[in-house]
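Peer 1: Quick one: structure below, then a few questions.
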Amino acid sequence: MFTFLKIILWLFSLALASAININDITFSNLEITPLTANKQPDQGWTATFDFSIADASSIREGDEFTLSMPHVYRIKLLNSSQTATISLADGTEAFKCYVSQQAAYLYENTTFTCTAQNDLSSYNTIDGSITFSLNFSDGGSSYEYELENAKFFKSGPMLVKLGNQMSDVVNFDPAAFTENVFHSGRSTGYGSFESYHLGMYCPNGYFLGGTEKIDYDSSNNNVDLDCSSVQVYSSNDFNDWWFPQSYNDTNADVTCFGSNLWITLDEKLYDGEMLWVNALQSLPANVNTIDHALEFQYTCLDTIANTTYATQFSTTREFIVYQGRNLGTASAKSSFISTTTTDLTSINTSAYSTGSISTVETGNRTTSEVISHVVTTSTKLSPTATTSLTIAQTSIYSTDSNITVGTDIHTTSEVISDVETISRETASTVVAAPTSTTGWTGAMNTYISQFTSSSFATINSTPIISSSAVFETSDASIVNVHTENITNTAAVPSEEPTFVNATRNSLNSFCSSKQPSSPSSYTSSPLVSSLSVSKTLLSTSFTPSVPTSNTYIKTKNTGYFEHTALTTSSVGLNSFSETAVSSQGTKIDTFLVSSLIAYPSSASGSQLSGIQQNFTSTSLMISTYEGKASIFFSAELGSIIFLLLSYLLF
């Protein structure tokens, strides 16, 4: 049993020792602004600042960083638990922050601590912003640190530091003493309220004696007066907010009971001395106002008029405890390796950065940031045919996103710049359909087509697609032709359209019984009696990082057979166009199909009287915006391609 307890204690000690301070953190950009129109140090203020952790790779759960702030009376957060959580955009709780020490009237410094709620070692850096409410300690008692701070603060512009890394110039207003009594009060953070009253004022002379009665709970809010905390002294040395910088003892008779304090002083106070009282009261939960009722009766000697006069008055002072504010935002950059395997035996390894941002609690603050991403992808596809296609692509683009998190409206605009380099070696697949004869006894030419497509164009320094083609056939009447058309377009600024035009040459061949003497008429065989079909499928697949553009094709087909993306000498012209329009996407599969389909004449037993070879010029136009462009085939040809590719791959 003793050994078991030793193990428990050892594990507990180990857990405490494993939590380390995060020292590689910097604080900057401090802004201190007033919460109210009253710009005195002991009133409410808002502090906002940035923090940055340059190397987050060693941060584990339980690690923490602390900001120590002298001259700060207390920090006040929004919720009742007095904690603030800073989360990332993916929902990960990065830090939970709390006030580990309120200086109040007890300590020299107020400390603010943030503890890591999760293992954050997967992030390279963490940057964020923190906002909370505070008030400064500028005196009001005989407590050691409050008395020191009464001498520190001055009215007017003043450089105020929070910690040892950041500071801000704050313009403090002085306090006016226009009545017979001056009041001040603030909550301590320890379930109590500290109040200060200054009175027994005798202008043009000195104080002869009198009484002062204070009810610290005139509204019956169950506020208890801490009689042991009562301080009754005199002073004529005050700072700009009428708090004593030094004080003198008195022989006052002090009676404390319940929420009441009675003070009787039968001695003279010279040279502008006045009587001040400091006391602590309990602060019940959910109590936001505290009312003090004061009664004064005292006698003064006017040395100028050489007269003695009595002053008697009563007043009520209401203290309102303001609600605290806090706001926390954070962004992180992560680095990790991901591996993906597809049915094409493709392995993609990418090292890249992701960015996130979030807004926690309440407040209204906008944070703009730029996150740079670098992506490198290397893909090697196992060859399945003899025709090679090499595609090199480099793309640079930017995207925008807005995120709003928390109870207040908080928008963070994020600009992400991505640089991606893709190098691929892809093989094509050739599928040859068997030759068959139906309803035709004459001579027949069999066409076997092989199509090689490679392409290159430039959009904003981004290589994309143009075309070339090689056609081979056993028919000596058709000449082997290699056509290559490349169009380059220089980079243009973002949000300006870029147009890339490429020309694809195609062959439409017709089997007909057209007579040479009558070029304007011909007859054709029924489409149902096809002779042969030879198809070549070239499939290239790549994954660019840019959003894609959809391409749709308008084509005019003849009634006989059609060669798509093939070239030869021809006597006629026909055309179809492809137009690219902007759309969103992250992957594009490009399929090019060439087909040769022969149909016989309707005359039984006749020979093909001639071949009409129809040259088709294909115009491809790609419209890009903000540097985003790629190709995706759709419409009728796209549907055929998709079915063919699905059949081959699956």
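Counting begins at 1 with the first residue displayed.
Every residue, even glycine, has its Cβ placed from backbone N, Cα and C.
Every residue here is the original one, so none of the noted swaps is modelled.
A quick note: this is a predicted structure, and the numbers were derived from the prediction, not measured.
Relevant sequence annotations retrieved from Swiss-Prot are reproduced here:
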MUTAGEN   Thr211 to Ile  Little effect on secreted alpha-agglutinin activity
MUTAGEN   Ile214 to Met  No effect on secreted alpha-agglutinin activity
MUTAGEN   Asp215 to Ala or Asn  Little or no effect on secreted alpha-agglutinin activity
MUTAGEN   Tyr216 to Asp  Complete loss of alpha-agglutinin activity
MUTAGEN   Tyr216 to Phe  No effect on secreted alpha-agglutinin activity
MUTAGEN   Tyr216 to Val  Decreases secreted alpha-agglutinin activity by 10-fold
MUTAGEN   Asp217 to Ala  Little effect on secreted alpha-agglutinin activity
MUTAGEN   Ile290 to Met  Decreases secreted alpha-agglutinin activity by less than 2-fold
MUTAGEN   Glu295 to Ala or Gln  Decreases secreted alpha-agglutinin activity by 2-fold
MUTAGEN   Tyr298 to His  Decreases secreted alpha-agglutinin activity by less than 2-fold
MUTAGEN   Tyr322 to Ala  Decreases secreted alpha-agglutinin activity by 60-fold
MUTAGEN   Tyr322 to Cys  Almost complete loss of secreted alpha-agglutinin activity by 10-fold
MUTAGEN   Gln323 to Leu  Decreases secreted alpha-agglutinin activity by 2-fold
MUTAGEN   Gly324 to Ala  Little effect on secreted alpha-agglutinin activity
Peer 1: Pick the one among the mutagenesis positions Asp215, Asp217, Glu295 whose Cβ has the fewest other Cβ atoms within 10 Å in this structure.
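Peer 2: Output over mutagenesis positions Asp215, Asp217, Glu295: least Cβ neighbours within 10 Å is Glu295.
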Peer 1: Sort out the sequence-distant neighbours of Ile290 (mutagenesis position) for me: same chain, 6+ apart, CB within less than 8 Å of its CB, listed by position.
Peer 2: Gly185, Phe193, Ser195, Tyr216, Asp217, Ser219, Asn221, Val223, Gln281, Leu283, Glu318, Phe319, Val321
Peer 1: Round to a whole number and give the Cα-to-Cα distance in Å for the pair Tyr298 (mutagenesis position) and Ile214 (mutagenesis position).
Peer 2: 15
Peer 1: Asp215 (mutagenesis position) to Glu295 (mutagenesis position): how many Å between their Cα atoms?
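Peer 2: So the alpha carbons of Asp215 (mutagenesis position) and Glu295 (mutagenesis position) sit roughly 9 Å from each other.
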Peer 1: Within 10 Å of each Cβ, count the other Cβ atoms, then let me know which of the mutagenesis positions Tyr216, Tyr298 comes out lowest.
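Peer 2: Comparing Cβ neighbours within 10 Å for the mutagenesis positions Tyr216, Tyr298, Tyr298 has the fewest.
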Peer 1: Between Thr211 (mutagenesis position) and Glu295 (mutagenesis position), what C-alpha distance do you get in Å?
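Peer 2: Each residue's Cα considered, Thr211 (mutagenesis position) and Glu295 (mutagenesis position) end up 8 Å apart.
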Peer 1: Do me a favour and check the Cα-Cα span between Ile214 (mutagenesis position) and Glu295 (mutagenesis position); whole Å is fine.
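Peer 2: Spelling it out, the Cα of Ile214 (mutagenesis position) and the Cα of Glu295 (mutagenesis position) are 7 Å apart.
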Peer 1: Which number gives the other C-beta atoms within 10 angstroms of the C-beta of Thr211 (mutagenesis position), all protein chains shown included?
Peer 2: 17
Peer 1: Tell me the Cβ neighbour count for Ile214 (mutagenesis position), meaning other Cβ atoms within 10 Å of its Cβ, over all protein chains shown.
Peer 2: 24
Peer 1: Using DSSP and collapsing to three states, where does Ile290 (mutagenesis position) fall: helix, strand or coil?
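Peer 2: The three-state answer is strand.
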